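Working notes, beginning with the structure itself.
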Amino acid sequence: MTELETAMGMIIDVFSRYSGSEGSTQTLTKGELKVLMEKELPGFLQSGKDKDAVDKLLKDLDANGDAQVDFSEFIVFVAAITSACHKYFEKAGLK
């Protein structure tokens, strides 16, 4: 597999690993999203002191209003974070 194919598979695996423990295997609940972020993106929540960060994130990601994050909504989040990191590293001259 190519590097990009491997990366895509890893994103799918991460979503699957955290979805389904509280509800459907096709979506992340608020609790599942929080655990995913704590384990996979610890710096994202750690830097903020806002206790409602996961609630706000869920509201922003939940395009269809079902109080859960499906894979399409999750991948938009991953793409946005990746884009922000890319811009940061370009500005820092680390690319």
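Heads up, the Cβ atoms here are built off N, Cα and C, so glycines get one too.
Don't expect the noted substitutions in this model, because it carries the original residues.
Long-range Cβ neighbours of THR27 (Ca(2+) 1 binding site) (same chain, at least 6 residues apart, Cβ-Cβ under 8 Å): SER19, ASP66, GLN68, VAL69, ASP70. Among the features that Swiss-Prot reports, Ca(2+) 1 binding site is placed at THR25, THR27, GLU32, with the record citing a curator's inference.
Counting every protein chain shown, 21 other Cβ atoms lie within 10 Å of the Cβ of GLN68 (mutagenesis position). Per Swiss-Prot, Ca(2+) 2 binding site is recorded for ASP62, ASN64, ASP66, GLN68, GLU73.
Taken residue by residue, the domain 'EF-hand 1' (12-47) breaks down under DSSP into 23 helix, 2 strand, 11 coil. As annotated by Swiss-Prot, domain 'EF-hand 1' applies to 12-47, with the evidence given as a curator's inference.
Long-range contacts of the domain 'EF-hand 2' (49-84) within its own chain (CB-CB distance under 8 A, at least 6 residues past either end) are made by residues 11-12, 15, 23-24, 26-30, 33-34, 37, 41. Sequence annotations record features per position, and here Swiss-Prot assigns domain 'EF-hand 2' to 49-84.
Note: ASN64 (mutagenesis position) has non-local neighbours ASP70, GLU73, i.e. same-chain residues 6+ apart with C-beta under 8 A of its own C-beta. While the structure shown retains the original residue, Swiss-Prot records the mutagenesis experiment ASN64 to Cys with this note: In S100Ppa; permanently active, interacts with EZR and PPP5C in absence of calcium; when associated with 21-S--G-23, K-68 and S-73.
The mutagenesis experiment GLN68 to Lys is recorded by Swiss-Prot, whose note states: In S100Ppa; permanently active, interacts with EZR and PPP5C in absence of calcium; when associated with 21-S--G-23, C-64 and S-73.
In Swiss-Prot, the entry for mutagenesis GLU73 to Ser states: In S100Ppa; permanently active, interacts with EZR and PPP5C in absence of calcium; when associated with 21-S--G-23, C-64 and K-68. The structure shown retains the original residue.
Cα-Cα distance from GLU32 (Ca(2+) 1 binding site) to ASP62 (Ca(2+) 2 binding site): 14 Å (rounded to the nearest whole number). Each residue in the domain 'EF-hand 2' (49-84) gets a DSSP state, and the totals come to 23 helix, 2 strand, 11 coil.
Using a Cβ-Cβ cut-off under 8 Å and counting only residues 6 or more beyond its ends in the same chain, the domain 'EF-hand 1' (12-47) has close neighbours at 53-55, 57-58, 61, 66-71, 74, 81. Cα of THR25 (Ca(2+) 1 binding site) to Cα of ASP62 (Ca(2+) 2 binding site): a span of 16 Å. Counting Cβ atoms from all protein chains shown, ASP66 (Ca(2+) 2 binding site) has 10 others lying within 10 Å of its own Cβ.
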